Amino acid sequence: MTNLQDQTQQIVPFIRSLLMPTTGPASIPDDTLEKHTLRSETSTYNLTVGDTGSGLIVFFPGFPGSIVGAHYTLQSNGNYKFDQMLLTAQNLPASYNYCRLVSRSLTVRSSTLPGGVYALNGTINAVTFQGSLSELTDVSYNGLMSATANINDKIGNVLVGEGVTVLSLPTSYDLGYVRLGDPIPAIGLDPKMVATCDSSDRPRVYTITAADDYQFSSQYQPGGVTITLFSANIDAITSLSVGGELVFQTSVHGLVLGATIYLIGFDGTTVITRAVAANNGLTTGTDNLMPFNLVISTNEITQPITSIKLEIVTSKSGGQAGDQMSWSAKGSLAVTIHGGNYPGALRPVTLVAYERVATGSVVTVAGVSNFELIPNPELAKNLVTEYGRFDPGAMNYTKLILSERDRLGIKTVWPTREYTDFREYFMEVADLNSPLKIAGAFGFKDIIRAIRRIAVPVVSTLFPPAAPLAHAIGEGVDYLLGDEAQAASGTARAASGKARAASGRIRQLTLAADKGYEVVANLFQVPQNPVVDGILASPGVLRGAHNLDCVLREGATLFPVVITTVEDAMTPKALNSKMFAVIEGVREDLQPPSQRGSFIRTLSGHRVYGYAPDGVLPLETGRDYTVVPIDDVWDDSIMLSKDPIPPIVGNSGNLAIAYMDVFRPKVPIHVAMTGALNACGEIEKVSFRSTKLATAHRLGLKLAGPGAFDVNTGPNWATFIKRFPHNPRDWDRLPYLNLPYLPPNAGRQYHLAMAASEFKETPELESAVRAMEAAANVDPLFQSALSVFMWLEENGIVTDMANFALSDPNAHRMRNFLANAPQAGSKSQRAKYGTAGYGVEARGPTPEEAQREKDTRISKKMETMGIYFATPEWVALNGHRGPSPGQLKYWQNTREIPDPNEDYLDYVHAEKSRLASEEQILRAATSIYGAPGQAEPPQAFIDEVAKVYEINHGRGPNQEQMKDLLLTAMEMKHRNPRRALPKPKPKPNAPTQRPPGRLGRWIRTVSDEDLE
């Protein structure tokens, strides 16, 4: 991932390398952490076209090694003939021991002409087959297209001059490293002897019943009678072994058998011949055993193997013409392909067939393969290796993207020109902060955005080390807001006065302040500013935005912010408001992209992130803080907002910051605070009191500050501390709806009036409101107008309707719309709403429809959380509610769909149990018992480790259990008779004596005999 300070790009290197291998290798961000080096290997071949002008190139796009593919030319008899293998430029086993394939792409095209040919002819068909090479039934030029029904895995009739590109996409994840078949030190009498270490991971085994009491009978012939006992399809491009036995019985004396195994290539020719038995005489009346034990190394396999054949030659010692020969046989063989079942080794295969290319032309195969490689001991002395970085967010994002590759237009075979054009689209997919312009043009934007919302926040919540990935969620909205889009909670700011605001691209401006008239005055003083000439966004844009994430058990204080959208130099178009939370520390990963990178310093030099850099915040703080917009607050958590809120300007959040700095609460304080705290310890009043009050009430919070608030704390900081309420919230949402002393509908109207605008700010406005109410009582038409206004405000479309009115000054479009609207009793009205009147549409959906919509909403929310069994039908059967904790636990433990209306109380408090595999237990026991190369752990120690896993329900040992296991291992090692004897320790006080005769190289000591 990129640096946290980079706010424009957040690249996932792994998916970028997968989709564009030419950009270079990248470490796979899974949890297979071994020191490795990244290497990009090229493959370039110029293949000569045969006499028929047709040929076939077989690619193994996922093979983890040097083998890339093979080339075959079509003969005049209709059969293919093997030409050559396609490999990487460097022979990897010569320098490296282990390998993992990261990405691979190959391009096939022709741009050369033989003598006498003046135009490029020929076309190419390409297909990716999700099976092995031997499983293809029709490999002709046209028959290849029937190998798959997936349109993203085949292309046809591409001009040979344009070419095709083969892209390797992974079929599995979290794979281990593969041994490359590298040579190992060995000495033999034969100077040509070679010893290699081949991969034994995930072998592919073919079991062949060669004979089941097969009866053979024939007459003697000179040279013997040859039969094919069996022929079976296999696939192999790496080392293999054949094992098994056949049992022969005969009643004829003097029979002699010979057996030969043939490994046959894709073109039908014999690649390897091995004699299993020669002149093997059969004894009558008994079982004659013929064992098979063959090992074929990778070096002997010069082309892809697709079948195996066993021939039996029967002869008779001293036989004469007409002599009868007969025997019966039974037995089975097993063909083991080393590493054959490793994902990508033998399947899928991509076949590229060309036809009608001029004879003698050159077809160029060029590509790149990116690897993670572990060098051999000699190379490791001079090559630096590094661990891969575990990044669950990047890995999860890659998996989700590739799981939707058919919907996102990601193919395995491409026309080269189309693949080149898609590179910009692939860069958008790899960049989590990209605006997805090209993806939007193709209709993929919504899918990718949904994947981003699912992949990154979930991972950052489950894996705290991956929290920086939440920083990348969604798209940057700065290009929409402009450089000067800022929100304010205090004093006015005329941001358009800056020179950079005069950019021709920025033609909208969003301002937010507590003193709207001052903002207008400042804007009026900049008459030549071209910025303020339109409305950036209506409140509906913010209302329709999606939530980002939840922050659990985080201390926070809350304060409301008022946002003013200005249409022109004198008209405040709309008011909006948002609740913010103050969180300790630098937590830009929790902010929307529009706020990141912006901060203001306090008087003590610390930073408050989320504020516009406008001077200095008049506070003394002891640490850094971050302010983030929120959508909701619960008992111990807050719901973050993804709304494109610009940085804050002003001082009315100072009270919340000061409280956070002094008391440092451990959970969110359920009271909103407002007020500008000055250097003298006094709390100053702020404007837009009722709008902020309504903002707090919508979340069920009280508003605390100086003045006529829910909690009037007075203008002094000490008084504020004494009168400040405790943390618990003491009322529900929309508190005005249930007041007993109001008429039934008055509470709703009062709440809407409080949330709508600043009706109660001045006596003039209050008198105007009373005048309107009096006019409505005497004028039914005016009463209807007020009802329409309340309907627009309740549904949040006041600004939209105002914009529509500006575009339709004479109301022609509105009259046409109303004239063409379905009337009560009309055919279209009856088809949509039945025989009821026109008012049915205004009343909304029926209870049954609303219930179904609720079930669908619950199901979609569960789907975003990865709970896919909660379909709308299941939710309806479950009492129109989501899964209970017991149902979720039951599904997590058993992966079975829980029964609706069954609570599964036994699972609520039951600890999640899982079983550890024998391989996992053995690996843990080996790691604890000793380092690699030491003695293997005894079975008793393995049993002790297995007991720990059983106690921990499938999890590994904790610290105390690890100490006990280490002590047990030490005791067992001391009791082990095979352990090496300890070195004798010198006595601590005994002086060391110089051995006799070692005074020097040329000085001989004088003995007593010399003195005599």
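Even glycines carry a Cβ here, placed using N, Cα and C.
Nope, none of those substitutions made it into this model, it's the original residues.
Taking the Cβ of Asp30 (divalent metal cation binding site) as reference, residues of its chain lying under 8 Å away and at least six apart in sequence are, in sequence order, Tyr173, Asp174, Gly388, Phe390, Met395. Under the DSSP three-state reduction, Asp30 (divalent metal cation binding site) is assigned to coil, being neither helix nor strand. Summarising the annotation, Swiss-Prot assigns divalent metal cation binding site to Asp30.
According to DSSP, Ala441 (mutagenesis position) is assigned to a helical segment. Non-local neighbourhood of Ala441 (mutagenesis position): empty, since no residue in the same chain at least six residues away has a C-beta under 8 Å from its C-beta. A mutagenesis experiment is reported in Swiss-Prot for this position, Ala441 to Glu, Gln or Arg, and the note states: Lethal for the virus.
In the structure as shown, the Cβ atom of Phe442 (mutagenesis position) sits within 10 Å of 12 other Cβ atoms. Among the mutagenesis results in Swiss-Prot, Phe442 to Asp, Gly or Asn has the note: Lethal for the virus. The residue drawn here is the original one.
According to Swiss-Prot, the mutagenesis experiment Ala512 to Asp, Leu, Asn or Val carries this note: Lethal for the virus.
What Swiss-Prot records for 513-755 is domain 'Peptidase S50'.
Residues annotated as active site, nucleophile in Swiss-Prot: Ser652.
According to Swiss-Prot, the feature active site maps to Lys692, an assignment based on experimental evidence. For Lys692 (active site), the same-chain residues 6+ apart in sequence whose C-beta sits under 8 angstroms from its C-beta are Pro560, Val562, Ser577, Ala672, Thr674, Val686, Leu703.
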C-alpha of Phe442 (mutagenesis position) to C-alpha of Ser652 (active site, nucleophile): distance in Å?
45
Students should find that the Cβ of Ser652 (active site, nucleophile) has, within 10 Å, a number of other Cβ atoms equal to 28
